[in-house]
Amino acid sequence: MAKVRTKDVMEQFNLELISGEEGINRPITMSDLSRPGIEIAGYFTYYPRERVQLLGKTELSFFEQLPEEEKKQRMDSLCTDVTPAIILSRDMPIPQELIDASEKNGVPVLRSPLKTTRLSSRLTNFLESRLAPTTAIHGVLVDIYGVGVLITGKSGVGKSETALELVKRGHRLVADDCVEIRQEDQDTLVGNAPELIEHLLEIRGLGIINVMTLFGAGAVRSNKRITIVMNLELWEQGKQYDRLGLEEETMKIIDTEITKLTIPVRPGRNLAVIIEVAAMNFRLKRMGLNAAEQFTNKLADVIEDGEQEE
């Protein structure tokens with residue numbers, strides 16, 4: 001998991017630092033935010049102190065109604081030794097009690113002109129993206145008709161050559177050789193290329209080529225959600241391969257199950273066309289049109305009609 005510090009959030013959203021500068025390198029370990037309304041009312045039993053605290057108009061207007069002594073106690077309790085930051089929205093004025101408590105405990109107090117809900121949404125999206133679980137897989141990621149296809153297989157099976165043919169057919173390369181994958185949601189995997197090899201494709205006998213330079217900016221993209229895995233393997237004579245497409249194999253990446261197709265490789269098979277059609281067929285299945293199921297249903301009807309005639 002990547003490290004995110006308060007300083008990163010401050011720079012990303014151009015937040016104004018009010019006080020507690022010594023704590024700007026505190027780590028942020030979770031994407032969940034806290035709006036400590038009930039804590040300002042005095043209930044700290046389940047206070048999530050390790051989260052970024054977000055104060056809006058509602059919390060601060062209630063805070064202003066508290067007696068002076070309670071104001072100091074509430075802010076001292078909000079500013080703990082593990083609280084990454086306290087952020088105020090709408091350019092609200094900062095209570096002096098909060099400034100004093102933040103300087104005392106080294107908790108950064110930041111301010112944003114954004115509305116509270118808008119700021120909360122943007123912060124959550126940023127933190128979920130940066131704190132998402134990550135892994136790296138040997139393969140090629142291509143955007144085919146809007147479907148993120150991760151092509152895997154043993155070294156030398158023809159992954160990069162297939163990707164090159166797909167790019168020539170108008171599809172977009174995301175990553176070759178090494179695909180960095182992060183799980184942004186419970187069932188969302190997003191892949192991208194390491195910065196060092198972004199837009200590059202390695203073809204044996206030809207060397208390294210820059211896809212964006214050769215084919216233009218429309219032939220590449222920086223990241224893509226992975227929807228299906230296509231595993232290329234050398235054809236084995238005695239092995240049984242799926243010929244109808246009724247059985248759906250899956251592959252687990254991090255904590256997400258992804259549909260996986262195994263495509264046997266042998267001379268004369270146009271892998272680029274097969275993968276292209278597989279991506280289109282996958283989209284049709286998700287739209288409720290399954291050719292294999294339609295065929296088996298028709299076959300069952302024909303068999304049933306034949307039995308009735310007998």
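Cβ atoms here come from the backbone N, Cα and C positions, even for glycine.
Every position carries its original residue.
Where Swiss-Prot documents H138 to A as a mutagenesis experiment, the accompanying text is: No effect on both kinase and phosphorylase activities. Just so you know, the Cβ of H138 (mutagenesis position) picks up 12 other Cβ atoms within 10 Å once every protein chain is counted.
Per Swiss-Prot, Mg(2+) binding site is recorded for H138, S160, E202.
Annotation for G148 (mutagenesis position): spatial neighbours L141, V142, V174, G191, K224, R225, I226, T227, I228, criterion Cβ-Cβ under 8 Å with sequence separation of six or more. Swiss-Prot documents G148 to A as a published mutagenesis change and attaches the note Loss of both kinase and phosphorylase activities.
In Swiss-Prot, the entry for mutagenesis G153 to A states: Loss of both kinase and phosphorylase activities. The structure shown retains the original residue. DSSP assigns G153 (mutagenesis position) to a strand segment in the three-state reduction.
The ATP binding site annotation in Swiss-Prot covers G153, K154, S155, G156, V157, G158, K159, S160. Around K154 (ATP binding site), the same-chain residues at least 6 positions away in sequence with a Cβ under 8 Å from its Cβ are E233, L234.
Within its own chain, S155 (mutagenesis position) has H138 as residues 6 or more apart in sequence whose C-beta sits under 8 angstroms from its own. Record note (Swiss-Prot) on the mutagenesis of S155 to A or T: Nearly no effect on both kinase and phosphorylase activities.
Mutagenesis annotation in Swiss-Prot: S155 to C, described as Loss of both kinase and phosphorylase activities; the structure shown retains the original residue.
Here Swiss-Prot describes K159 to R as a published mutagenesis experiment; the accompanying note says: Slight reduction in both kinase and phosphorylase activities. The Cβ of K159 (mutagenesis position) lies under 8 Å from the Cβ of G139, V140, I151, T152, G153, D176, L232, each of these being in the same chain and 6 or more residues away along the sequence.
Annotation of the published mutagenesis S160 to T in Swiss-Prot: Nearly no effect on both kinase and phosphorylase activities; the original residue is retained in the structure shown. In this structure, S160 (mutagenesis position) is part of a helix by DSSP.
When other Cβ atoms within 10 Å of the Cβ of D177 (active site, proton acceptor) are tallied across all protein chains shown, the result is 17. What Swiss-Prot lists as active site, proton acceptor is D177.
Counting only same-chain residues six or more apart in sequence, the Cβ atoms lying under 8 angstroms from the Cβ of E202 (mutagenesis position) belong to S160, D176, D177, I208, I209. One entry in Swiss-Prot concerns the mutagenesis experiment E202 to A. Its note says: No effect on ATP-dependent kinase activity, but loss of both PPi-kinase and phosphorylase activities.
Cβ neighbours of R204 (mutagenesis position) (same chain, under 8 Å, six or more residues apart in sequence): G156, S160. According to Swiss-Prot, the experimentally introduced change R204 to A is described as follows: Reduced kinase activity and loss of phosphorylase activity.
Experimental mutagenesis is annotated in Swiss-Prot for G205 to A, with the remark: No effect on ATP-dependent kinase activity, but loss of both PPi-kinase and phosphorylase activities. A C-beta separation below 8 Å, combined with a sequence spacing of at least six in one chain, links G205 (mutagenesis position) to none of the other residues. A coil conformation is recorded for G205 (mutagenesis position) in the three-state DSSP classification, outside any helix or strand.
Other Cβ atoms within 10 Å of the Cβ of G207 (mutagenesis position) number 8 in total over all chains. G207 to A appears in Swiss-Prot as a published mutagenesis result, with the remark: Reduced kinase activity and loss of phosphorylase activity. No effect on FBP binding.
Here Swiss-Prot flags R243 (among others) as active site.
V157 (ATP binding site) sits 16 Å from G207 (mutagenesis position), taking the Cα positions as reference. Counted within 10 Å of its Cβ, the other Cβ atoms near G158 (ATP binding site) come to 19, all protein chains included.
Here the recorded positions are G153, G156; the one with the fewest Cβ atoms within 10 Å of its Cβ is G156.
Highlighted in sequence order, L232 have their Cβ within 8 Å of the centre of the Cβ atoms of G153, K154, S155, G156, V157, G158, K159, S160, the residues recorded for ATP, and are not part of that set.
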